[in-house]
Each structure stands twice: as C-alpha cells, then as structure tokens.
Amino acid sequence: MSIITDVYAREVLDSRGNPTLEVEVYTESGAFGRGMVPSGASTGEHEAVELRDGDKSRYLGLGTQKAVDNVNNIIAKAIIGYDVRDQQAIDRAMIALDGTPNKGKLGANAILGVSIAVARAAADYLEVPLYTYLGGFNTKVLPTPMMNIINGGSHSDAPIAFQEFMIMPVGAPTFKEGLRWGAEVFHALKKILKERGLVTAVGDEGGFAPKFEGTEDGVETILKAIEAAGYEAGENGIMIGFDCASSEFYDKERKVYDYTKFEGEGAAVRTSAEQVDYLEELVNKYPIITIEDGMDENDWDGWKVLTERLGKRVQLVGDDFFVTNTEYLARGIKENAANSILIKVNQIGTLTETFEAIEMAKEAGYTAVVSHRSGETEDSTIADIAVATNAGQIKTGSLSRTDRIAKYNQLLRIEDQLGEVAQYKGIKSFYNLKK
C-alpha cells in the first residue's frame, strides 16, 4: 500500500516570477505528497546544478521544462515501485541515476522536487506531520528565527554591499512571541524609513531596500527600530546578524573585497586581513550574534583568521563556503574554518544529504541554520526540517511576502501542535559560543 505508483512534475512560478518545479508523488493507498523547489540569486560556485532550459524565447532562458521532463520520463520510471517510506534508498537511487558529482545531468531541482514530495507522501501515508516523520516523536525544538529586514547586495538595488541585515529575537520566551517581536520591529523600521524619506519597497526576501549611507547607517537604523518597538538590543532582547555574501563583491584577480561593486565610487576596497578587521570592528561596536559568508567562498586563509579572531564570540556561518555539502564541511571542521553551516536543501539536492550535513555539523560542535532561498514558493518544508532536526535556527526572510510568511505560519502551527513540550532556545541556540 505504501508503494509509489505515480510521479508527476509540472512547471510553476517562484516568488520572483521565474519558473521552478512542482513534483507530486502518489502511492497505492492514495497517499500523496507535493514538493516545490526554491532558487537562489547569489549562488555558490560549488552548488549542485539547477537545470535551466536556456531557451531565450521562453521565460528569458530560465524555463525548467528539461528538469520537468527528467522527472516525468526518467526519474519516475526509476522510483515507481519503491516503498515511499524508504527515503534514503530513493534519494540514493536518484543520485546514482544522475551519475554526476553535482547532479548536472538530471538537475538538482528535478531530484529535490521528488525528494521532498516522497517525504510528504510518506508522512501522509503514516498520517503524521512531516516534522514527526522526518525527526521522530522527540522533536520539540522550535527554531530561533533570523529575520532579514534590510536587503542589500544582490537582493536589492540598495547601495549596500552586505546582502542581508537580520534581527534575531534571542530573548523571547516562545517562537510565537519571538515572531511578534520581529513583526513589531519590522513595522517600527518602516515608520522610521518613511520619516527619513527613504523608500519602503521590499526586496526579494521581504526586507526593505532603502538607500542608506552605508553599513553602519543600516545597523544604527535597526537599533532605533528595536528601541521604538519597545525592546532592547542584546542577549535579553534582540540581536543583529549579517549575511555579507562576500563572494558577490570579492575580486578574484586582485584578491580584494571590492565594496565599490555595490556601494559605488569612493567605497572601500579591502584585503582579506582588512575584511577580518572590519568585521571585528562591527562586532565590537554593535550587538552582533551571527555573520554569514564574511569571507569569500575560496578565501580559506581568511576564513581561518576570521574564525580564530571571532569564532568564540560570534556565529560564523558558511553558506557559499560550504554549500550544504559534507565534503566542504568536513574540510572546514578539520581546518577550523567557520563554526556554523547554512542548510539549503537545493544546494545539495536531496533530503538525505541535507540531513547528513546537519548531523555532521552537530557532531563537530557546529551549529546548523536551516534556510530558504531568495526565489521561494509557498512550500513550507524547511519549517518542518528545522523542527525535525532540532536545528535551533531558521532563516526564512522578513515579516512580509507570503512566500516568507508561509514558513513562519507553519512554525506557529507546529508550536501549537507540540503544546507544552515545545521548546524555544533563543540565545541558547548558539551553544558553541561563550555566552
């Protein structure tokens, strides 16, 4: 009864109006699962391949019909007949079927859509929530959210090099309260921006994209919004985080961090050592708890220096640096580079490999942050993954745009379902820092 009988993919649109895949899986019993695949704007060069058609006459070359066909004509034939509950065997079969190290033949987007749909169909068959199916009955930790309330870099037209300015309600007693704190700061920030005559349009991830005078101006404005909303900045209230997305402004030939790419003429151009110094200055000046991709994805020496200098005080997250890949993570652990990994399911392409990366991180004392992509859908799978793995942190955008709110609302439902056993760790989510 739990045998897969049908697999079907179609092309749908993501939050940026670009095509992506939606996959449906059916079993003999009538159990059903659906998965939708996100897409990134700033992508690591080592990520699994997102297969696009390249036909400029259709969706500007971004169509996903090839990936859809790969699901319907190749993957479906290979996995029909499998027990839907055997996630690992199905994921491994798809990896073998593709046969490339980066899933470039079938496309990571094709494989991931099936992987998610299989998990959802299995949960439906067993009549349990997805987070319970994936993590077992002892899953009870709600993640502390990283809320991206100001967008810069590749996610907006704002003249700021850093891609994301985030707030984290680390002092909140519950997820529900933490979400409220974040929403109230978001609205306080909007009011402040309006009063300054700055634009309140939002970027890809729902954060504002105003023309600030620089990084410090962005942070100072967030601190004012926290105060205006009635909260305190710091460990008992709300802390700040950055996604520098440094690979987006790193000049490989000159080996410098060229802020002029986003901030224009007159902006800083920093060496690797100067980039570390600058980040340390910001940490000394502001209540910063997390920095993502502070160094370029290939600047291993820079990462090691940054970790040596700040690794006990601040969460240093590898996104483009690790691309949710256990091979790169293992090297980072060995060389003491970074102390946290960002988990993006479409960077690696299957749920099995995603869970392996989280497990490896935890065993090494690294934290794991489950994350969305800038091109999202209404699919809320990552909310369930965050709870299923007891990851403790989730990064899923701002407090606007339904593609972001869908994940927060799912977490509210899960907290409700868990009732009194639900836990929200807040500042304790950063278990590898000296707090």
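Cβ atoms are placed via backbone N, Cα and C, with glycine included.
Around Ser374 ((2R)-2-phosphoglycerate binding site), taking its Cβ as the centre, 24 other Cβ atoms fall within 10 Å, counting all chains. The (2R)-2-phosphoglycerate binding site feature in Swiss-Prot is assigned to Gln163, Lys344, Arg373, Ser374, Lys395.
Within 10 Å of the Cβ of Glu205 (active site, proton donor) there are 31 other Cβ atoms, across all protein chains. For Glu205, the entry in Swiss-Prot reads active site, proton donor.
With a 10 A radius on its CB, Asp319 (Mg(2+) binding site) counts 30 other CB atoms from all the protein chains. Look at Swiss-Prot and you will find Asp243, Glu292, Asp319 tagged as Mg(2+) binding site.
Among the mutagenesis experiments that Swiss-Prot reports, Lys312 to Ala is described with the note: 62% enzmye activity, about 200% increased plasminogen binding, about 1.75-fold better tPA-dependent plasminogen activation. Secondary structure at Lys312 (mutagenesis position), as computed by DSSP, is coil. The number of other Cβ atoms within 10 Å of the Cβ belonging to Lys312 (mutagenesis position), over all protein chains shown, comes to 12.
Summarising the annotation, Swiss-Prot assigns active site, proton acceptor to Lys344 and lists sequence analysis as the type of evidence. Sequence-distant neighbours of Lys344 ((2R)-2-phosphoglycerate binding site): residues of the same chain at least 6 apart with a C-beta under 8 Å from its C-beta are Pro38, Gly40, Asp319, Val323, Thr324, Ser371, His372, Arg373.
What Swiss-Prot says about the mutagenesis result for Lys362 to Ala is this: 54% enzyme activity,octomeric structure is less stable, about 340% increased plasminogen binding, about 0.58-fold decreased tPA-dependent plasminogen activation. According to its DSSP assignment, Lys362 (mutagenesis position) is helical.
One entry in Swiss-Prot concerns the mutagenesis experiment Lys428 to Leu. Its note says: No effect on catalytic activity; significant decrease in the ability to bind Glu- and Lys-plasminogen.
Annotation of the mutagenesis experiment Lys434 to Leu in Swiss-Prot: No effect on catalytic activity; significant decrease in the ability to bind Glu- and Lys-plasminogen. Sequence-distant neighbours of Lys434 (mutagenesis position) (same chain, 6+ apart, CB under 8 A from its CB) are Lys312, Arg313.
Under mutagenesis, Swiss-Prot gives Lys435 to Leu with this note: No effect on catalytic activity; significant decrease in the ability to bind Glu- and Lys-plasminogen.
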Check Lys395 ((2R)-2-phosphoglycerate binding site) against DSSP and tell me helix, strand or coil, would you? strand
What does the structure give for the C-alpha distance between Lys362 (mutagenesis position) and Glu205 (active site, proton donor)? Integer Å is fine. 27
Under 8 Å between C-beta atoms and at least six apart in sequence, can you list the same-chain neighbours of Asp243 (Mg(2+) binding site), or say none if there are none? Asn148, Phe162, Gln163, Glu164, Met166, Glu292, Asp293, Val317, Asp319
To the nearest Å, how far is the Cα of Glu205 (active site, proton donor) from the Cα of Ser374 ((2R)-2-phosphoglycerate binding site)? 6
Write out, in the order they occur in the sequence, the residues of the chain not among Asp243, Glu292, Asp319 that have a C-beta within 8 Å of the mean position of the C-beta atoms of the recorded Mg(2+) site. Gln163, Glu164, Phe242, Cys244, Ala245, Ile291, Asp293, Val317, Asp320, Leu342, Lys395
Which one is it: of the recorded positions Arg373, Lys395, Lys428, which Cβ has the fewest other Cβ atoms within 10 Å in this structure? Lys428
Given the recorded positions Gln163, Glu292, Lys362, which one is most crowded in terms of C-beta atoms within 10 angstroms? Gln163
